[in-house]
Amino acid sequence: MKTAVFGRDSGEPGSPCGAPPSLTFTPPATLVPPTHHHSRSTNRGGVSGTGGGGSGGLQGAPGAGGPRASHSSRRTSRLHNNVSALGVLSLGADVLPEYKLQPTRIHHCTIVHYSPFKAVWDWIILLLVIYTAVFTPYVAAFLLRELQDTAKKSRFTEPLEIVDLIVDIMFIVDIIINFRTTYVNENDEACQVVSDPGKIATHYFKGWFIIDMVAAVPFDLLLVSTNSDETTTLIGLLKTARLLRLVRVARKLDRYSEYGAAVLLLLMATFALIAHWLACIWYAIGSAELSHKEYTWLHQLSKQLAQPYTSTNGTIPTGGPTLKSRYVTSLYFTLSTITSIGFGNVSATTDSEKIFTIIMMILGSLMYASVFGNVSAIIQRLYSGTARYHTEMSRLREFIRFHQIPNPLRQRLEEYFQHAWSYTNGIDMNLVLKGFPDCLQADICLHLNRNLLSGCAAFAGSTPGCLRALSMRFRTTHSPPGDTLVHRGDILTGLYFIARGSVEILNDDNTVMGILGKDDIFGENPLLYDEVGKSSCNVRALTYCDLHKILRDDLLDVLDMYPEFAETFCKNLTITYNLRDDAQSLRKKFDRHKLLRMSSSMNKDRYTTPPDGDHGNAAVRRSAESVSRCDSNPIDRRQSAGSRSSSRCSPPHAALTATRSEATPLLRRSTNHHEEDDALFDDIRAFARGNTVTMSPTVAGNSVSPTTAIHNDGIHSQQLSDRSDDYEERRANMFGRRLESIESQMERMQNKFNSDMETLIKLVKEQSIIRNNGSSNEEPNARYRPNNYISSAIRLPNGGGGGVVDEMRVSRLSSHEPPTPTQETDTIL
């Protein structure tokens, strides 16, 4: 058997999902909150007017143009184009979301807070703050005394002094820039950008001005004339005020807390920075007690390194360990203390050192728990996907073990779970979108199904609203190789669109009927059938497949909401393989023919009943009532039963006079049998109700007389009522004769069938004997071949969509000679 391959490229002409050249995909409109003056929407390509959906650019109202408006439009457009690129780099916490961006009237010499210049400037200030956080405590504890001694000789000769001066200047400039930088008014519902200089100054004074001003004061320049030790210590303490800027930096860096690696890096940097500060304080305590105490930790270090301090006449000791050794030892002691290790080779000896060590232990325990607890949480979050995968897999295996799932089903379950997890990473899209509004869900679904809706010709010409409604009802399914998507006999509840992979269509004996690939469609067209059909084939995945499925009811609901699109959809939809089982329509047609055959036999009995035409008419009417009840619902059947019991008291009041020849076999009727059947059913129902019946002349094969009118006759009805008892008796006799006739006919058919089967078995045995003997003379035995005797044909129409058995004939078998072409055949209903 040849295999039909229906897969084709999406760009091939005639492909069911090949989009025509005129099909364009319309993206969803961008959300814009209402404002007092203008209402514009921003797309990724530029700033466009409201009603537009244009190609970018700012579209203003007529009369509002001019060079000034054009310059403002170009400036706003340039700024907006850089917002997406600088959104991650910007440190401002008040960066507007892109869909809320509004073109504002920028004051002269005012800096927009989301401009590229402001983003770069914030990063420069961040680096200077980090430099200040590291070197300010170090200089105040280790180098301030040496720098003061050098300053007595000459100013600004040391590199650190020059760098500190530059940092002070940059902080002062940052204050000036903050007075000219816009901000977002969070108290306003519209979240407008404020560019008025007065409002900006008021907002800055209420915010970070005091902290920035204290951090920018050059205290070492203000106290340069004093040379006492107390002044030097005061300068060191005041210079640490620059660390207040870290609060502002920490607030801005909070926007990166969603990135696990960034948070891990920030936590480790924070831990190291605090240890650095504690090391500077630890050295400052030992250095302050060095002149009047001889058993500080610095003295112990000098003895261990054999580098003692020297002092004359109570002055500050000189010499001792190098600066590098002092800093490394201080940092070593603080880290061993806050991590609760404490080797003991460096220990506190004085009371001040012991008090600070106690404070450092308490602080270290809290910091250790918080920092490393967060580190554990971050690492666990990094591997949360793997943990969830193993958890779900364990649950699946427990389910298989508890319910004793057989191995084939177990393998299919595990393969599907692994494939679905690798495709979705364990994320349930329905659960994610559940908490969002319908409009946003529609936009997301439209984005996820954009390739299907824009590439399939069936959706060409649909409105954006119709596409949004369709995208909300599509469901994506994933299938591993070998998984059966549809079984034979399943209800066809949906329409399938193949997005990736290939499937095969199989019949009952696993014969491949077709192979479908990307952009193919299978199922049934719900617009062509009133009732849900059943699948006539099995559909099995050949490779890993991704399919878009829409339920029949959901599709019909959308087409009901958009009736103008229904005709276009039905016209453009090309189903690659129709799975509908046409045997359903065949059975319905057979039931209809059986009813018509009953009516045909009833008409025959009506004209051949000899005793009394009135009683024959009554029998016809009673039989017509039973035929009318065959296609009614249970309620109508109960009502008909009630009317039948009441009609026994009053015989029919109508007479039917018509002539007709013997009925022609039903399966030999002409091509116009549908119109004849409908007319016959209408006549039967009308006659059962006692109304006037008009019988139309039939087509070839029947000899019913032309139009015959039936009128009620009061006199004749009175005569019939007088003979009601005789009518009941004749009616019982008529049905008894009918039953005997049917039984005898069935017995003849059974005998004939048995005889034919015996003859067929005999011929098959003779054929096998001849074949075993190896006889080469075939002409004498040709008459005994079963293929020559059996002439059975089931002819189906050549049209698509299955069909109905038009004629079924079984030739009469003979035990002696095959039938001739002119021999009469029996028709079996």
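Each position is counted from 1, following the chain as shown.
Just so you know, glycine gets a Cβ as well, placed from its N, Cα and C.
Keep in mind the model is a prediction, meaning the values are calculated, not measured.
What Swiss-Prot notes for the published mutagenesis of H203 to N is this: In sy557; causes spontaneous contractions of the spicule muscles, inducing spicule protraction in the absence of mating cues; when associated with R-282. In the three-state DSSP assignment, the secondary structure recorded for H203 (mutagenesis position) is helix. Its Cβ taken as reference, H203 (mutagenesis position) is surrounded by 19 other Cβ atoms within 10 Å in the chains shown.
According to DSSP, W282 (mutagenesis position) is assigned to a helical segment. All protein chains considered, the CB of W282 (mutagenesis position) has 24 other CB atoms within 10 Å. A mutagenesis experiment is reported in Swiss-Prot for this position, W282 to R, and the note states: In sy557; causes spontaneous contractions of the spicule muscles, inducing spicule protraction in the absence of mating cues; when associated with N-203.
Secondary structure at G344 (mutagenesis position), taken from DSSP and collapsed to helix, strand or coil, is coil. While the structure shown retains the original residue, Swiss-Prot records the mutagenesis experiment G344 to E with this note: In sy670; causes spontaneous contractions of the spicule muscles, inducing spicule protraction in the absence of mating cues.
Around the Cβ of A369 (mutagenesis position), a 10 Å sphere holds 10 further Cβ atoms from the protein chains shown. Under the heading of mutagenesis, Swiss-Prot lists A369 to T and annotates it as follows: In n500 and e1597; gain-of-function mutation which causes locomotive and egg-laying defects as well as pharyngeal-pumping defect.
Taken from Swiss-Prot, the feature nucleoside 3',5'-cyclic phosphate binding site applies to 458-559. Following the DSSP three-state reduction, the secondary structure of A458 (nucleoside 3',5'-cyclic phosphate binding site) is helix.
Other C-beta atoms found within 10 angstroms of the C-beta of P464 (mutagenesis position) number 15, with every protein chain shown included. DSSP assigns P464 (mutagenesis position) to a helix. Quoted from Swiss-Prot, the note on the mutagenesis of P464 to S is: In sy674; causes mild contractions of the spicule muscles, inducing spicule protraction in the absence of mating cues.
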Rounded Cα separation (Å) that holds between A369 (mutagenesis position) and S471 (nucleoside 3',5'-cyclic phosphate binding site): 49
Helix, strand or coil at S471 (nucleoside 3',5'-cyclic phosphate binding site) [DSSP, three-state]: helix
CB contacts for T484 (nucleoside 3',5'-cyclic phosphate binding site) [other CB atoms within 10 A, all chains]: 15
Three-state secondary structure, S536 (nucleoside 3',5'-cyclic phosphate binding site) (per DSSP): coil
Among H203, A458, S471, N510, K549, which are recorded as recorded positions, the nearest neighbour of P464 (mutagenesis position) by Cα: S471
G523 (nucleoside 3',5'-cyclic phosphate binding site) CB neighbourhood, other CB atoms within 10 A: 24
G523 (nucleoside 3',5'-cyclic phosphate binding site) in three-state DSSP notation: strand
Residue among binding-site residues A458, S471, G523, S536 with Cα closest to the Cα of W282 (mutagenesis position): S471
Euclidean distance between Cα atoms of G344 (mutagenesis position) and N510 (nucleoside 3',5'-cyclic phosphate binding site), Å: 81
